[in-house]
Amino acid sequence: MAGRGFSWGPGHLNEDNARFLLLAALIVLYLLGGAAVFSALELAHERQAKQRWEERLANFSRGHNLSRDELRGFLRHYEEATRAGIRVDNVRPRWDFTGAFYFVGTVVSTIGFGMTTPATVGGKIFLIFYGLVGCSSTILFFNLFLERLITIIAYIMKSCHQRQLRRRGALPQESLKDAGQCEVDSLAGWKPSVYYVMLILCTASILISCCASAMYTPIEGWSYFDSLYFCFVAFSTIGFGDLVSSQNAHYESQGLYRFANFVFILMGVCCIYSLFNVISILIKQSLNWILRKMDSGCCPQCQRGLLRSRRNVVMPGSVRNRCNISIETDGVAESDTDGRRLSGEMISMKDLLAANKASLAILQKQLSEMANGCPHQTSTLARDNEFSGGVGAFAIMNNRLAETSGDR
C-alpha cells in the first residue's frame, strides 16, 4: 500500500496505522465507559447479595451448631462438585454422548458457556487441538454463510429496484434482455446500501430471538426478558453461562426441543455474526470521517493527498468518487496485498497462496455477475477500489454494498 501519511505526528503516520490507533483508543474509552456504567448498575446489588449470604451463613451456623470454618469447608466441596457438573437439582449428564455433543458445539462456535469443562489432563490436551481446528472451520463456515447471505440480499434488493424502475418507466424492458449491454445498463453501478442490509439482518436477528424466547420461556421456566437476554449472549458467542438451555434431565418432547434449540442457536449465531460484520463497516466509515476531521487543519498539500484514491478503506459517501463505472477486484496490484498485510485485517488465502489470483470475494462477485447475465469486466480503476479485494469478512462484502464500492 502506498505510504500516504497524515501530517500530525513526527513521522507522518500511515493512514491504516492511524485508523488502527484511533480504533484502539476508542475501544479503550469504550471499555472505560462500559466499566463505569456496569459498576454503577451492579456494584450495589453485589454488596446486597454478599450481605444476605453472610447473614444466611451465620444463621445456618448457629441453628445447626456448626463452626463457620466447618461450614465453609463443606461449601468448598460443593464448589468443586459444581465445577464437575454436579448440581442440587437433577440435571442431564454432562459427558454422555448428547452432553458431549452440546459441549463440542459450544467449543467450535466459541460460545463457551462454561457449565461443562474437561477435568482430565487428556481432555484438556485434546481440547486445545480440537478447538484449534474446530474454531477455524466454524469461522470459515460463518464467512461462507455471510457471503451467500449478502449475495441473496443483494439479488433480491436489485430485483425490487428493477421492478420499481420499470413501474416508473425509467428502465426499458429491453435493456435487461441483452446481456451484451450490461455495462451500459442503468443498473450497472447500483448496489444495495449497507443500511438496508443492516436493517434486514437486525430484523432477522430480532425475529429469531423472539421466536426462540417464546420457546425457552415455558420449557426452561425463564422469564421472557431472561430468554431474550440468553439469546443475545448465546447468539453473539459471549456465552456467560449464567443461563444455559437444554440442561435439565427431562423435558416434554425432549428430542424435538433439543433439535429446535440447536437450530435456533445456529441461525442466531449466523445472523448476529453477519450483523456484527455489517456494523463494522459503519464503524470504519466513522473512523475515516474522524480522521478527515482531524486532518482538516493540515496544509493544502496534505489535504489534496487525503482526497486521492484510497485503498483498503471504506469512505463516507460525501467524498467518494461518484462515477458510474463498476469497479472490479481482480486487478488489484501486489502493493495492495502488501498494504493489507500491514493493515488491521486478517490475511486471506489469496495472500497465503500467491499463485491463486482469485480470492473468495472475486469468485463470489463473478458468480453473481454471471447469474445476472453480466459479463465479467476488468477495470483499470480496480487498483483504486477502496476495499481492493480486502480480506476476511470485508472481502466477502467487497463491492457488494454501496458503502464498500469504489464507484461511489
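Note that Cβ sites are derived from N, Cα and C of the backbone, with glycine treated the same way.
Per Swiss-Prot, the feature K(+) 1 binding site maps to T110, I111, T237, I238; the stated evidence is similarity to another entry. Taking the Cβ of T237 (K(+) 1 binding site) as centre and 10 Å as the limit, one finds 19 other Cβ atoms among all the protein chains shown.
Under DSSP, T237 (K(+) 1 binding site) is assigned to coil, being neither helix nor strand in the three-state scheme. Residues or ranges marked as K(+) 4 binding site in Swiss-Prot: T110, T237.
The K(+) 2 binding site feature in Swiss-Prot is assigned to I111, G112, I238, G239; the stated evidence is similarity to another entry. For G239 (K(+) 2 binding site), other Cβ atoms within 10 Å of its Cβ number 18.
Taking a C-beta cut-off of under 8 angstroms and a sequence separation of 6 or more, F240 (K(+) 3 binding site) has the following same-chain neighbours: F113, G114, V233. If you look up Swiss-Prot, you'll see G112, G239, F240 marked as K(+) 3 binding site, on the strength of similarity to another entry.
Cβ environment of G112 (mutagenesis position): T106, T237, G239, G241 lie under 8 Å away, each six or more residues apart in the same chain. G112 (mutagenesis position) falls outside any helix or strand according to DSSP and counts as coil. Where Swiss-Prot documents G112 to E as a mutagenesis experiment, the accompanying text is: Acts as a dominant negative when it assembles with wild-type KCNK13 or KCNK12 subunits, abolishing K(+) flux.
Sequence-distant neighbours of S136 (mutagenesis position) (same chain, six or more apart, CB under 8 Å from its CB) are absent. Under the heading of mutagenesis, Swiss-Prot lists S136 to P and annotates it as follows: Increases channel basal activity. Increases the current amplitude. Confers nonlinear I-V relationship, with currents that saturate upon strong membrane depolarization; when associated with D-139. Does not affect channel ion selectivity, pH sensitivity nor inhibition by halothane.
For I139 (mutagenesis position), the count of additional Cβ atoms within 10 Å of its Cβ stands at 17 [all protein chains shown]. I139 (mutagenesis position) carries a helical DSSP state (H, G or I). Under the heading of mutagenesis, Swiss-Prot lists I139 to D and annotates it as follows: Increases channel basal activity. Increases the current amplitude. Confers nonlinear I-V relationship, with currents that saturate upon strong membrane depolarization; when associated with P-136.
Cβ neighbour count within 10 Å across all protein chains ranks I111 highest among the binding-site residues I111, I238. Across the structure, I111 (K(+) 1 binding site) and I139 (mutagenesis position) are spaced 12 Å apart at their Cα atoms. For T110 (K(+) 1 binding site), other Cβ atoms within 10 Å of its Cβ number 16.
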